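Single-structure report; data block below.
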Amino acid sequence: MSNITIYHNPACGTSRNTLEMIRNSGTEPTIILYLENPPSRDELVKLIADMGISVRALLRKNVEPYEQLGLAEDKFTDDQLIDFMLQHPILINRPIVVTPLGTRLCRPSEVVLDILQDAQKGAFTKEDGEKVVDEAGKRLK
């Protein structure tokens, strides 16, 4: 079993790029397709705490439930926002990566490089053509 876990959405380019950077370090992570297998309340609360971000910072804003539920309004408690994320996992921003070096919301995808123990094994270019890692495995930005 891998010591890296990614909460992944294969339809998301940022999530796909993050997964490939993990693989470029020589590790095959545990992949949780969080839309199909959402985290439990306790797991979600722990992820948020470990990332050191607010509950609201994990909310995706550009999805239908956000508008339908009126989540832009500042009237909801953190517990209520977590309830909404559990009921509508599409509201959980992604990808979230957990490694021995920390837990991060990897937006942009190269944030994952900050928490990988192993160096990149070679060049990495994002799907959009942006070069992130050179041939020697060194981060470019």
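The backbone N, Cα and C atoms fix where each Cβ goes, and this holds for glycine too.
Original residues only: the substitutions mentioned are not part of this model.
Quick look at what Swiss-Prot annotates:
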type: ACT_SITE; residues: C12; note: active site, nucleophile
type: MUTAGEN; residues: H8 to P, G or R; note: Loss of reductase activity. Mutant is sensitive to arsenate
type: MUTAGEN; residues: R60 to A; note: 50-fold decrease in catalytic efficiency with arsenate. Mutant is sensitive to arsenate
type: MUTAGEN; residues: R60 to K; note: 22-fold decrease in catalytic efficiency with arsenate. Mutant shows low-level resistance to arsenate
type: MUTAGEN; residues: K61 to A, E or R; note: Mutant retains arsenate resistance
type: MUTAGEN; residues: C106 to G or S; note: Retains reductase activity. Mutant retains arsenate resistance
type: MUTAGEN; residues: C106 to V; note: Mutant retains arsenate resistance
type: MUTAGEN; residues: R107 to K; note: Mutant retains arsenate resistance
type: MUTAGEN; residues: E127 to A; note: 6-fold decrease in catalytic efficiency with arsenate. Mutant is sensitive at high arsenate concentrations
type: MUTAGEN; residues: E130 to K; note: 5-fold decrease in catalytic efficiency with arsenate. Mutant is relatively resistant to arsenate, but is more sensitive at higher concentrations
Chain-internal residues near E130 (mutagenesis position), provided their CB is under 8 angstroms and they sit 6+ positions away: none
Neighbouring C-beta atoms (10 Å sphere around the C-beta of C106 (mutagenesis position)): 26
The one of H8, R60, K61, R107 whose CB sees the fewest other CB atoms within 10 Å, among these mutagenesis positions: K61
Cβ-Cβ distance under 8 Å to E127 (mutagenesis position), same chain, at least six residues away: G13, R16, N17
Cα separation, R107 (mutagenesis position) to K61 (mutagenesis position) (Å, whole number): 14
Helix, strand or coil at H8 (mutagenesis position) [DSSP, three-state]: strand
Other CB atoms within 10 A, centred on C12 (active site, nucleophile): 17
Rounded to the nearest Å - Cα separation of C106 (mutagenesis position) and the residue listed as 'active site, nucleophile': 12
Alpha-carbon distance [R107 (mutagenesis position); the residue listed as 'active site, nucleophile'] in Å: 11
